[in-house]
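> If you look up Swiss-Prot, you'll see Ile84, Phe85, His92, Lys122, His168, Asp169, Tyr173, Gln195, Arg196, Thr197, Ile200 marked as CTP binding site. According to Swiss-Prot, the mutagenesis experiment Lys122 to Ala carries this note: Nearly abolishes enzyme activity. Decreases affinity for phosphocholine about 500-fold. One mutagenesis experiment named in Swiss-Prot is Lys122 to Arg, and its note says Nearly abolishes enzyme activity. Decreases affinity for phosphocholine about 80-fold. Residues annotated as phosphocholine binding site in Swiss-Prot: Lys122, Trp151. Swiss-Prot lists His168 to Ala among its mutagenesis entries, and the accompanying note reads: Strongly reduced catalytic activity. Tyr173 to Ala appears in Swiss-Prot as a published mutagenesis result, with the remark: Reduced catalytic activity. Reduces affinity for phosphocholine. Listed in Swiss-Prot is the mutagenesis experiment Ser362 to Ala or Cys, annotated as follows: No loss of enzyme activity and nuclear localization.
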Amino acid sequence: MDAQSSAKVNSRKRRKEVPGPNGATEEDGIPSKVQRCAVGLRQPAPFSDEIEVDFSKPYVRVTMEEACRGTPCERPVRVYADGIFDLFHSGHARALMQAKNLFPNTYLIVGVCSDELTHNFKGFTVMNENERYDAVQHCRYVDEVVRNAPWTLTPEFLAEHRIDFVAHDDIPYSSAGSDDVYKHIKEAGMFAPTQRTEGISTSDIITRIVRDYDVYARRNLQRGYTAKELNVSFINEKKYHLQERVDKVKKKVKDVEEKSKEFVQKVEEKSIDLIQKWEEKSREFIGSFLEMFGPEGALKHMLKEGKGRMLQAISPKQSPSSSPTHERSPSPSFRWPFSGKTSPSSSPASLSRCKAVTCDISEDEED
């Protein structure tokens, strides 16, 4: 049994494991099943300045080997991840998920930079700092949020928050006059790399909005926003309204075209059905006509039968046995009407002559 089972396992097709959207592996593109769990976080992650910290215990950083083994058991590994988190999207959530799952027992601290630092070093944001704090607070992987996080991490900040490792993608982040703001963290052995999610970023989202600015401006005008709120001039407002009407007319024309195409298609289908039915009926009619009036049709047989009956009625055939002529044929003792008396016993010569004459008369009557 063991040999058979091992042979079956070896003969199976090797399935490719691909990371799924939920971080689990997928087999041949099919998401792996997970057990349904109704337990979830009911409160947002607290801010760091709202948590009481026991500074009486000394801060001893955990090494990478100990963190991977899940030790020490008395406390989790404290991992720090920072960012701007403007227009919080799935790329941010995936990065925080990776940071949370770096070690078996992880406590994730997320630092969010303020508007002042962000505007000075990176540029203007769509969301203000309070909105960005709130967005990160409600991410399920976050255990603690640090407001007004520093742009460059200092030893004092790391010691204050008792940070063991810093999680970020390993692409050099040049800013604030430095080629890589995480260079000293990497040199200290505290850097834990994560993978960036391709195809999604705050800059990409803003690019989409700017690229289709007219579409979104018309959309918001249609939903009740004023031109002043959208910072749209009077001329552009009228232009957008006109474009909206033109689009409605185009949509109606397109609907009419589609309906007309459907109608024409239905008519064509009906006409094809009618033609097929007409062909079938015409074949049946021609077949029945030929059966009745063709060379070997029923009508010809009827005429032949009628003609035969008429001829039989006009001149019926007489059978030789029932012919009246045969019944009236004279016997050998035929008497001539002009002979008055019966002659006495005739001679043999006269009798033979009478027989010959009688036979000739009988043959003439039959003819």
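Placed from the backbone N, Cα and C atoms, the Cβ positions cover glycine too.
Thinking about packing and proximity, how do these listed features fit into the structure?
Every protein chain considered, the tally of other Cβ atoms within 10 Å of the Cβ of His168 (mutagenesis position) stands at 21. In the three-state DSSP classification, His168 (mutagenesis position) falls within a strand.
Secondary structure at Lys122 (mutagenesis position), taken from DSSP and collapsed to helix, strand or coil, is coil.
DSSP classifies Trp151 (phosphocholine binding site) as coil under the three-state reduction.
The local packing around Tyr173 (mutagenesis position), expressed as other Cβ atoms within 10 Å of its Cβ over all shown chains, amounts to 14.
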> Using a 10 Å radius around each Cβ and all protein chains in view, which of these binding-site residues has the most neighbours: Ile84, Ile200?
Ile84
> Looking only at C-alpha atoms, tell me how far His92 (CTP binding site) is from Tyr173 (mutagenesis position), rounded to the nearest Å.
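Answer for this pair: 16 Å between alpha carbons.
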> To the nearest whole angstrom, what is the C-alpha distance linking Trp151 (phosphocholine binding site) and Ile84 (CTP binding site)?
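If we compare the Cα positions of Trp151 (phosphocholine binding site) and Ile84 (CTP binding site), the gap is 10 Å.
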> Counting distance between Cα atoms, which of the recorded positions Ile84, Lys122, Arg196, Ile200 is nearest His168 (mutagenesis position)?
Arg196
> Give the residue from the recorded positions His92, Lys122, Arg196 that has the most other Cβ atoms within 10 Å of its Cβ, counting over every protein chain displayed.
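When each Cβ's neighbours within 10 Å are tallied, His92 tops the list.
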